[in-house]
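Peer 1: Feature list, courtesy of Swiss-Prot:
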DOMAIN    11-45  domain 'SAP'
DOMAIN    134-299  domain 'PINIT'
MUTAGEN   LEU304 to Ala  Loss of enhancement of AR and NR3C1-dependent transactivation; no effect on interaction with AR and NR3C1; when associated with A-23
MUTAGEN   LYS324 to Arg  No effect on auto-sumoylation; when associated with R-326
BINDING   CYS362, HIS364, CYS385, CYS388  Zn(2+) binding site
MUTAGEN   LYS379 to Arg  No effect on auto-sumoylation; when associated with R-380
MUTAGEN   LYS380 to Arg  No effect on auto-sumoylation; when associated with R-379
MUTAGEN   TRP383 to Ala  Loss of promotion of JUN sumoylation; no loss of interaction with SUMO1 and UBE2I
MUTAGEN   CYS385 to Ser  Loss of NCOA2-binding; when associated with S-388
MUTAGEN   CYS388 to Ser  Loss of NCOA2-binding; when associated with S-385
MUTAGEN   LYS390 to Arg  No effect on auto-sumoylation; when associated with R-391
MUTAGEN   LYS430 to Arg  No effect on auto-sumoylation; when associated with R-431
MUTAGEN   LYS431 to Arg  No effect on auto-sumoylation; when associated with R-430
Amino acid sequence: MADFEELRNMVSSFRVSELQVLLGFAGRNKSGRKHDLLMRALHLLKSGCTPAVQIKIRELYRRRYPRTLEGLSDLSTIKSSVFSLDGSSSPVEPDLAVAGIHSLPSTSIAPHSPSSPVASVLLQDTKPTFEMQQPSPPIPPVHPDVQLKTLPFYDVLDVLIKPTSLVQSSIQRFQEKFFIFALTPQQVREICISRDFLPGGRRDYTVQVQLRLCLAETSCPQEDNYPNSLCIKVNGKLFPLPGYAPPPKNGIEQKRPGRPLNITSLVRLSSAVPNQISISWASEIGKNYSMSVYLVRQLTSAMLLQRLKMKGIRNPDHSRALIKEKLTADPDSEIATTSLRVSLMCPLGKMRLTIPCRAVTCTHLQCFDAALYLQMNEKKPTWICPVCDKKAAYESLILDGLFMEILNDCSDVDEIKFQEDGSWCPMRPKKEAMKVTSQPCTKVESSSVFSKPCSVTVASDASKKKIDVIDLTIESSSDEEEDPPAKRKCIFMSETQSSPTKGVLMYQPSSVRVPSVTSVDPAAIPPSLTDYSVPFHHTPVSSMSSDLPGEQRRNDINNEVQLGTSSDTVQQ
């Protein structure tokens, strides 16, 4: 089976000339396009080719990718095959022979001594052209030991084509290579069962045929990476690639974001007919790429969340130890941190945490919501921590047990503070504290303002008594200490007053001051507004002309009020 796969990869890397030589050697039709020639050659290989055909395939591949010639037998075999091609009817075969010999590097021909006459003859025959040919670069292995990074949202069910190098087959910039794979009846059944019909005639599959490309590097697991000018065809149909990502800076060439390619919609869901993949790309100096095809099952964010919960919740003591480590005083530092404030709001959804989660690689205590994080990466997989902007892969996520306890104990707090010993306390919002302290103050002020005028209300005509109380201090002239401007506001005003009188009575504070002097002589009552500082100057009432309308009537009312006040004081 390994030999068959190796021969198949060799045939897939052949050019038109090699395919024509192989088909002509096997007695098959060698006319047509490259796609037709390749399908005939693969069918020849699959139908059970003879050992002679297998030797011919290896021989053509050795010419196509020469490395080292081991022994004179290999040289004589190549030499005889080259000369046998001269009498062939194909017009491209002499070119193949020349190309096959010219592609041999000079370092591969070790024997220059007379002990190898065949090699010397070979060198003599091709000496003029051999000196013009430059040494070819080392050919990468067909199946490099490349490992791709695991994709959290996909479970690998089977490997259809293991990682295979995209080998540069010519000196041209644009390269092309073909790959063949077939599905088993069980694989076809799984794909068909998972099919879901979407609006518009589209189909979706949870079991998918996935194509991945990456750099042919074996040092570490590789992320998906596309070569330049990539073009993929599946069974002759062009596969639409993801769009270009915006360049980070001006002048930088745009690149497609590396991600796995779901080619299920173009795959023949039959175990009797093989599938062909054509990949063309622009070669780059110093960069080799690899491709692979897998049968995978797509997962959802809810499934990943369930798997994350099955891993268990991390012990709260781990987080407490991290808190103590952060709050431990550093003797070399002049600044000591005694507490640490942490929010219980998710930085992704700006909502209260439900499943606190963070990565093991993160050094901060702030958590984010696991459900929102998985949903975000399901739409666009970035796996970046929303707190510190560092890599937070799914495999490194943990559920914080300490934050689980805090969320269960405090349901009305959005922020907490950690102490040096690992304990915590809730942080109440300042607005709530201000509301609590301001409510009793409001009650006291309202009671003091509205209760005092009631103590001076006279049983007779209410409206007149209020006006009388306000006009009480018109003729008084004694000095008194100043009151705050806030207490000079008059809350009793008559709608029947004339406009000149209203202008004076607006600043009458007697309704506030009278109750405080009810137990003293009437002579001690502040008689006039002229002794109080006001925010602006106004004409004193005493200086007003007595010719004003109703002035005599007001003087009579003032005398009556003074007598009434004196009598009330005596009765008390």
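Even glycines carry a Cβ here, placed using N, Cα and C.
Here the original residues stay in place, and none of the substitutions has been built in.
Provide an account of the burial state, proximal residues and distances for the features listed.
Peer 2: Taken together, the residues of the domain 'PINIT' (134-299) have an average pLDDT of 87.
Listed in sequence order, the residues of the same chain lying 6 or more apart from LEU304 (mutagenesis position) and placing their CB within less than 8 Å of its CB are PRO152, PHE153, LEU374, TYR394. Reduced to three states, the DSSP call for LEU304 (mutagenesis position) is helix.
Counting every protein chain shown, the number of other Cβ atoms lying within 10 Å of the Cβ of LYS324 (mutagenesis position) is 14.
Counting every protein chain shown, 14 other Cβ atoms lie within 10 Å of the Cβ of HIS364 (Zn(2+) binding site).
Under the DSSP three-state reduction, LYS379 (mutagenesis position) is assigned to helix.
The Cβ of LYS380 (mutagenesis position) lies under 8 Å from no Cβ of any same-chain residue at least six residues away in sequence.
CYS385 (mutagenesis position) falls outside any helix or strand according to DSSP and counts as coil. Neighbour count (other Cβ atoms within 10 Å of the Cβ, all protein chains): 22 for CYS385 (mutagenesis position).
Listed in sequence order, CYS362, THR363, HIS364 are the same-chain residues six or more apart from CYS388 (mutagenesis position) with CB atoms under 8 A from its CB.
The C-beta environment of LYS390 (mutagenesis position), restricted to residues of the same chain at least 6 apart in sequence and closer than 8 Å, consists of ALA359, THR361, CYS362, ILE384.
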Peer 1: Given the recorded positions CYS362, LYS379, TRP383, which one's Cβ is surrounded by the fewest other Cβ atoms within 10 Å?
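Peer 2: Relative to the other recorded positions in CYS362, LYS379, TRP383, LYS379 has the fewest Cβ atoms within 10 Å.
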Peer 1: From the centroid of the CB atoms of CYS362, HIS364, CYS385, CYS388, the recorded Zn(2+) site, which same-chain residues not already listed sit within 8 A by their CB, in sequence order?
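Peer 2: Here the nearby residues are ARG358, ALA359, THR361, THR363, GLN366, VAL387, ASP389, LYS390, ALA392.
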Peer 1: Can you break down the domain 'SAP' (11-45) into helix, strand and coil residue counts using DSSP?
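Peer 2: Taking the domain 'SAP' (11-45) as a whole: 24 helix, 0 strand, 11 coil.
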Peer 1: Between the Cα atoms of TRP383 (mutagenesis position) and LYS324 (mutagenesis position), what distance do you get, rounded to the nearest Å?
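Peer 2: Distance (Cα to Cα, whole Å): 28 Å.
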Peer 1: Quick check: in three-state DSSP terms, what is LYS324 (mutagenesis position)?
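Peer 2: For LYS324 (mutagenesis position) - judged by DSSP and reduced to three states - the answer is helix.
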